[in-house]
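Read the structure below first, then the notes.
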Amino acid sequence: MVGCVWQAGRFEIGLDKPKIMGIVNLTPDSLSDGGAYSQNAQTALAHAERLLKEGADILDIGGESTRPGADYVSPEEEWARVESVLAEVAGWGVPVSLDTRHTVVMEKALALGGIDIINDVAALTDEGALELLACQADTGICLMHMQGLPKNMQINPKYQDVVGEVARYLKARAAECIAAGIAPQRITLDPGFCFGKTLQHNITLMRHLPELMAETGYPLLIGVSRKSMIGELTGETDAAARGHGSVAAALAAVARGAKIVRVHDVKATADALKAWEALGINL
């Protein structure tokens with residue numbers, strides 16, 4: 001596997017121990033927090049600061065909801081949502097990730113400075129995205145697998161071999177990045193839980209994360225926090241109340257080799273990981 005350091009802009013993030021990526025949603029239609037942080041920048045910044053105090057290693061800031069059935073958001077609207085928050089946190093001296101699939105938004109953020117990671121649910125397939133990132137010397141990249149688009153991805157997703165198909169797609173996208181001149185240590189991969197997958201597909205992927213990591217050869221970033229699979233597993237219909245199940249799923253991912261977990265409930269996840277380590281469980 002590619003080494004235990006993720007080159008992410010201004011930072012070399014050690015992956016010898018699992019890292020926590022804290023979520024800052026700036027979307028008014030977020031299922032997980034009801035758009036609580038989309039009303040004004042100060043509310044969002046206070047939330048981001050709290051996540052860091054609770055143990056987040058990375059802040060992941062996004063302005064487009066990619067939940068199942070979500071409507072398309074123009075790059076202009078997305079940028080209007082994230083610009084002021086990105087401009088502020090870029091000066092905090094912590095790793096900052098931008099969750100976007102739009103080249104225009106990536107370009108504006110990178111020109112702003114202080115953005116260390118592009119976290120892309122579309123794996124740099126938007127026109128010009130791959131070329132833009134290839135021109136950056138150090139920006140970290142997370143490539144995610146998604147079958148379909150957010151609007152339709154949960155309408156009857158099908159696979160012959162979900163682990164193999166996800167692995168082959170991600171491996172191919174990473175290879176295209178390498179061919180474009182992107183250094184392998186800049187790349188992490190996300191299998192895309194709940195992005196064009198049924199509950200059984202998600203369970204199968206979780207159980208086979210070691211094989212997925214071995215097949216692709218890259219560190220895995222896992223995002224299952226408050227998602228529909230947690231609701232289906234626990235019976236909890238309120239996304240905001242899925243924290244306990246989300247922590248359990250994050251631990252399951254780490255136990256199977258995940259290097260970064262993207263979460264809403266940072267303190268609970270950080271405490272759980274600390275307890276595991278103190279109890280001698282190999283993370």
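Here the Cβ of each residue, glycine as well, is placed from N, Cα and C on the backbone.
Swiss-Prot lists 18-274 with the feature domain 'Pterin-binding'.
If you look up Swiss-Prot, you'll see Asn25 marked as Mg(2+) binding site.
What Swiss-Prot notes for the natural variant Leu31 to Phe is this: In strain: 1014 and 418.
The (7,8-dihydropterin-6-yl)methyl diphosphate binding site annotation in Swiss-Prot covers Thr66, Asp99, Asn119, Asp190, Lys227, Arg262, Val263, His264 and rests on similarity to another entry. Packing around His264 ((7,8-dihydropterin-6-yl)methyl diphosphate binding site) is summarised by its Cβ count: 22 other Cβ atoms lie within 10 angstroms of its Cβ, all protein chains included. In the three-state DSSP reading, His264 ((7,8-dihydropterin-6-yl)methyl diphosphate binding site) counts as coil.
The number of other Cβ atoms within 10 Å of the Cβ belonging to Pro75 (variant position), over all protein chains shown, comes to 19. According to DSSP, Pro75 (variant position) sits within a helical segment. Natural sequence variation is annotated in Swiss-Prot for Pro75 to Ser, with the remark: In strain: 1014.
Quoted from Swiss-Prot, the note on natural variant Ser84 to Pro is: In strain: 1014 and 418. Around the Cβ of Ser84 (variant position), a 10 Å sphere holds 15 further Cβ atoms from the protein chains shown.
DSSP assigns Ala87 (variant position) to a helix in the three-state reduction. Swiss-Prot lists Ala87 to Val among its natural variants, and the accompanying note reads: In strain: 1014.
For Ala87 (variant position), the same-chain residues lying six or more positions away in sequence with a CB closer than 8 A to its CB are Leu112. Under natural variants, Swiss-Prot gives Ala87 to Glu with this note: In strain: 418.
Annotation of the natural variant His102 to Arg in Swiss-Prot: In strain: 1014 and 418. In this structure, His102 (variant position) belongs to neither helix nor strand by DSSP; it is coil.
The maximum pairwise C-alpha distance among Thr66, Asp99, Asn119, Asp190, Lys227, Arg262, Val263, His264, the residues recorded as binding (7,8-dihydropterin-6-yl)methyl diphosphate, is 18 Å. Within 10 Å of Pro75 (variant position), judged by CA to CA distance, lie the following recorded positions from the set Asn25, Ser84, His102, Asp190, Arg262, Val263: His102. In the three-state DSSP classification, Asn25 (Mg(2+) binding site) falls within a strand. Checked against Arg262 ((7,8-dihydropterin-6-yl)methyl diphosphate binding site) by C-alpha proximity, the recorded positions Asn25, Ser84, His102 yield Asn25 as the nearest. Candidate recorded positions: Asn25, Ser84, His102. Nearest to Lys227 ((7,8-dihydropterin-6-yl)methyl diphosphate binding site) by Cα distance: Asn25. In the predicted model, the domain 'Pterin-binding' (18-274) has a mean pLDDT of 93.
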